[in-house]
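Here's the structure we're looking at; comments come further down.
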Amino acid sequence: MTSFEDADTEETVTCLQMTVYHPGQLQCGIFQSISFNREKLPSSEVVKFGRNSNICHYTFQDKQVSRVQFSLQLFKKFNSSVLSFEIKNMSKKTNLIVDSRELGYLNKMDLPYRCMVRFGEYQFLMEKEDGESLEFFETQFILSPRSLLQENNWPPHRPIPEYGTYSLCSSQSSSPTEMDENES
């Protein structure tokens, strides 16, 4: 037997690829704390996203983001060998939109294999690659130069600012907006 035959087979690892976009990403450095490469994490870890670097694994440099915006947790469905992700909205101020479903504070759902996650002006295209390992999973971030909604033909959803005003880094559309007769 050769050393090749004796070598342990390496397990593949489940990976969640997240393509991210925000209109102010270049001017404001919103994603500057995020490493745009693959990162291996223990499968027991609850991964939190938000602006508080003491609590969150992935932080956004934006005061409009909640201290903890949302969390992802890996799990295995009963009688299944496939690992899945669960997403939970941790923000009391802003709903999290997964595809077309709105999640309020503490609402959670299974993350589809491919979906769009949005809050405010943030857009995340999340795509899962299955793996065999039960010990670890990986995350990978990719920065998109343009809106993911337009690029992937997702239904539009108007961003809702937390406090009724946009931050300096938010983009404001100069195109006409359709309004109801009773709106001012």
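The backbone N, Cα and C atoms fix where each Cβ goes, and this holds for glycine too.
Within the model, the domain 'FHA' (47-103) shows a mean pLDDT value of 95, rounded to a whole number. Residues annotated as domain 'FHA' in Swiss-Prot, with sequence analysis given as evidence: 47-103.
Quoted from Swiss-Prot for the published mutagenesis T9 to A: Abolishes phosphorylation by ALPK1 and subsequent TIFA-mediated NF-kappa-B activation.
Proximity of G50 (mutagenesis position) to non-local residues of its own chain (separation of 6 or more, Cβ distance below 8 Å) is seen for C56, T59, F60, V65, S66, R67, V68, Q69, F70, M90, S91, given in sequence order. In Swiss-Prot, a published mutagenesis experiment is listed as G50 to E, annotated Loss of homooligomerization and activation of NF-kappa-B and JNK pathways; when associated with A-66.
Among the mutagenesis entries in Swiss-Prot is R51 to A, noted as: In RKN: Loss of homooligomerization and activation of NF-kappa-B and JNK pathways; when associated with 88-A-A-89. Secondary structure from DSSP puts R51 (mutagenesis position) in coil. Cβ-based neighbour count (10 Å, all protein chains) for R51 (mutagenesis position) stands at 19.
One mutagenesis experiment named in Swiss-Prot is S66 to A, and its note says Loss of homooligomerization and activation of NF-kappa-B and JNK pathways; when associated with E-50. Counted within 10 Å of its Cβ, the other Cβ atoms near S66 (mutagenesis position) come to 22, all protein chains included.
What Swiss-Prot says about the mutagenesis result for E178 to A is this: Loss of binding to TRAF6 and activation of NF-kappa-B and JNK pathways.
Secondary structure from DSSP puts S66 (mutagenesis position) in coil.
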